[in-house]
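Engineer: I'd like to ask some things about the structure below.
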Amino acid sequence: MSSRKVSRAHYDEDELASAANMSLVAEGHFRGMKELLSTMDLDTDANTIPELKERAHMLCARFLGGAWKTVPLEHLRISRIKGGMSNMLFLCRLSEVYPPIRNEPNKVLLRVYFNPETESHLVAESVIFTLLSERHLGPKLYGIFSGGRLEEYIPSRPLSCHEISLAHMSTKIAKRVAKVHQLEVPIWKEPDYLCEALQRWLKQLTGTVDAEHRFDLPEECGVSSVNCLDLARELEFLRAHISLSKSPVTFCHNDLQEGNILLPKASSGNIRMPSLSDETQALGNSLSAFNPADPRLVLIDFEYASYNYRAFDFANHFIEWTIDYDIDEAPFYKIQTENFPENDQMLEFFLNYLREQGNTRENELYKKSEDLVQETLPFVPVSHFFWGVWGLLQVELSPVGFGFADYGRDRLSLYFKHKQLLKNLASHQ
């Protein structure tokens, strides 16, 4: 994170001390890990790459100790796990011949980021991850290094694009989002993350492509192409309109897509299954107050999380109903705009959201839910612009096999298609 951002962030001493206790490896010490992965054939067995295995072993030995310090390389197994679009995931595990000596885990998740926000957002993300871990709302954090981290491996599977729109799953997601929005997190609370991130990304993009380079857009959006200067002007237009929004500012996930919503298996490590007494008490910081007979859902990957207008979280999630990332052929995603939720589906989501937060009278729920629909829709183009610019930059940064160029252009096309909704940002009361 930049020194300017660190100096103005306000941290609770106990939370910050907990994050500080994690060994933060010196800047650049393990930067070679990212360089190595950038040149790696994604279909290659990670165990056949000695340099990768050695670096993973070094990280596990330093952060985990115990058997991880003594296990020979041939008894350390590494396998790549399908993960997010801006990181690479590896499951590291000890062989049965080298069981844990103390309380160290026998398997961990190694996450390496190719996210343009990693350097500027590192302190905030570390605090967020540590806080969620300590409150049993997320995996345990074992270590942080420049460009990645070691975390608890939770046997689970992500929801599919189809599943997040199912009524019973959408109800659970709404309840979890309600609790996320009630969290008090010791980070900067001004809702300026979106525009500041976009400004950083555009600066990076300008440094990697020719200033006159034009990105062709699909014909139906009405804008044939854009360059970096055009995008910078659109950002200022967005900034001016977003600043008028009356949507409440809360702690937001900012990336509630299918891959970041997990359905854990029966044994779920650090994720706490709430008791009936927990539900009755309605603890403000619990992510998962729900019927214990129901399957749990866990929100992960808070790498883009910040204080933000809550309507962005809603709009962004509803857009994800339309984007399927589980596609085996290039560009490895499919956008079906007709799957955007109908008005009654959004109303049902918001009814569950408001009930879970518990501060709205029953006779006011429907009207408040209607208001939330109107609060949310103007942020649809904001989400498209945010991830559109992100996609164009990922072309230059990420080795993950995904059609980032197509994705960026498609999202920008949808931004221009829905741009007129921005005029309603100031009208929500």
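Numbers here mean position along the shown chain, with the first residue as 1.
From the backbone N, Cα and C atoms, a Cβ is placed for every residue, glycine too.
If you look for the noted substitutions, you won't find them, since the model keeps the original residues.
Straight out of Swiss-Prot:
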- 82-88, R111, 152-158, Q257, D301: ATP binding site (BINDING)
- G84, M85, S86: substrate binding site (BINDING)
- E125 to A: Moderate decrease in catalytic efficiency with a 3-fold decrease in the affinity for ATP and for Mg(2+). Activated by low concentrations of Ca(2+) and inhibited by high concentrations of Ca(2+) (MUTAGEN)
- D255 to A or N: Complete loss of activity (MUTAGEN)
- D255 to E: Severe decrease in catalytic efficiency with a 5-fold decrease in the affinity for choline (MUTAGEN)
- E258, E320, I323: Ca(2+) binding site (BINDING)
- N260 to A: Severe decrease in catalytic efficiency with a 3-fold decrease in the affinity for ATP and for Mg(2+). No inhibition at high Mg(2+) concentrations. Activated by low concentrations of Ca(2+) and inhibited by high concentrations of Ca(2+) (MUTAGEN)
- E303 to A: Severe decrease in catalytic efficiency with a decreased affinity for Mg(2+). No inhibition at high Mg(2+) concentrations. Activated by low concentrations of Ca(2+) and inhibited by high concentrations of Ca(2+) (MUTAGEN)
- E303 to N or Q: Moderate decrease in catalytic efficiency (MUTAGEN)
Engineer: Which one is closest to S86 (substrate binding site) in space, judged by CA to CA distance, out of the recorded positions E125, Y153, S156, E258, E303?
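Structural biologist: Among E125, Y153, S156, E258, E303, E303.
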Engineer: Can you list the residues of the same chain, besides E258, E320, I323, whose Cβ falls within 8 Å of the Ca(2+) site's Cβ centroid?
Structural biologist: C161, I164, Q257, G259, I319, W321, T322, D324, Y325
Engineer: Between the recorded positions M85, M88, D255, E303, which lies closest to E320 (Ca(2+) binding site), Cα to Cα?
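Structural biologist: Given the candidates M85, M88, D255, E303, the nearest one is D255.
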Engineer: Distance between N260 (mutagenesis position) and M85 (ATP binding site) at the Cα atoms, whole Å?
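Structural biologist: Roughly 11 Å, rounded to the nearest whole number.
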Engineer: Q257 (ATP binding site) to I323 (Ca(2+) binding site): how many Å between their Cα atoms?
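Structural biologist: Their Cα atoms are separated by 9 Å.
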Engineer: Where K82 (ATP binding site) and E258 (Ca(2+) binding site) are concerned, what is their Cα separation in Å, rounded?
Structural biologist: 13
Engineer: Nearest by CA distance to I323 (Ca(2+) binding site): which of the recorded positions is it, out of M85, Y153, E303?
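Structural biologist: It is M85, whose Cα lies nearest.
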Engineer: In Å, rounded, how far does the Cα of M85 (ATP binding site) sit from the Cα of E258 (Ca(2+) binding site)?
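Structural biologist: So the alpha carbons of M85 (ATP binding site) and E258 (Ca(2+) binding site) sit roughly 12 Å from each other.
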Engineer: Reported as an integer number of Å, what is the Cα distance between E258 (Ca(2+) binding site) and S156 (ATP binding site)?
Structural biologist: 13
Engineer: Please tell me which one of the mutagenesis positions listed here (E125, D255, E303) sits closest to M88 (ATP binding site), measuring Cα to Cα?
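Structural biologist: Closest by Cα distance to M88 (ATP binding site) among the mutagenesis positions E125, D255, E303: E303.
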